[in-house]
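In what follows, a single structure is set out as structure tokens and then discussed.
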Amino acid sequence: MTINPVSRKVAWLRVVTLAIAAFIFNTTEFVPVGLLSDIAESFHMQTAQVGIMLTIYAWVVAVMSLPFMLLTSQMERRKLLIYLFVLFIASHVLSFLAWNFTVLVISRIGIAFAHAIFWSITASLAIRLAPAGKRAQALSLIATGTALAMVLGLPIGRVVGQYFGWRTTFFAIGMGALITLLCLIKLLPKLPSEHSGSLKSLPLLFRRPALMSLYVLTVVVVTAHYTAYSYIEPFVQNVAGLSANFATVLLLILGGAGIIGSLVFGKLGNRHASSLVSIAIALLVVCLLLLLPAAESEAHLAILSIFWGIAIMVIGLGMQVKVLALAPDATDVAMALFSGIFNIGIGAGALVGNQVSLHWSMSAIGYIGAIPACAALVWAVLIFRKWPVTLEEQPH
């Protein structure tokens, strides 16, 4: 099914609007990382107890990505986007009104449902809406939207929360989503479902050892990162003894470094994806091991955050490129699985960080995170040696 030809300007506008949507969806997933202390204070809870919200959100996305993708596989994509945006916006209004922690968690589950569907269809939609011959750039734009959520979305969300209260942050995200929805309604044509894959494509994907090995690598390395990253805001304030303002600056540095990672990957990713991902995982190991020693100084923490931000962006982009290259015949199913597996890692990391903080010491989150990071490094070296060509991006 082809889309009626439109001017390149309109085609790019459609892709840019999708990238803005990607920015909003990722901002809301990560913004609680910068608001944990404030939310805990307003509900008279410990920060580590509130952190369980991150795990619940991530695991709902993980569990629901594939079922929702299959349930909606025959649904016209424009209508599906409108429905999931309405759910997303309504859930943010509930977050804003949340009168206790349980209601806040319920609102986050609603957002996670919308998130699960959005990420399983977005990559293939961007490819369909892109101007002729600009598929790679369209995907790169979506990845940029995702990256900017870490760079700008999370720190801005934290600043808004700091000065106007965490509820205002969620309300603002909901309003941003409403404006984006109105743009999508105006810009998008009808988009009949295509190339979405079905349950039939699952056994096919499971029989691809290179792809399955990548999924294992994804869950292990993401668990490592989020063990420490989920609690970086309370770590900076409670362990390092630094100010709330510096915690905001650090999140900004960490996110901003992601842009450098994105540029590095854009330049070298097509030819050297395997080497780049391996180097980035090694860099992540070093950053996690040095997190506590670096906590003695603002400058050391800032420098460490630059390398940490570069590493995690290269890892994320590298995985995405490889998954799409290994499953061109079932992009939606492969990306739904990837999104699910990525979120299993986020939830697992946040849970490990939560348990370490509650039952041991928050100061140990870097060391504990380094354990799965080391395992990921060994696994990456092994699988990239076994499938050196298969795992490079293939032209399709």
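Cβ coordinates come from backbone N, Cα and C, glycine included.
None of the substitutions listed is reflected here, since the structure keeps the original residues.
Sequence-distant contacts of VAL151 (variant position), defined as residues of its own chain at least six apart whose C-beta falls under 8 angstroms from its C-beta, comprise LEU252, GLY255, GLY256, GLY258, ILE259. For the natural variant VAL151 to Gly, Swiss-Prot gives this note: In pnuP*144. The structure shown keeps the original residue.
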Taking DSSP three-state, what's VAL151 (variant position) in: helix, strand or coil? helix
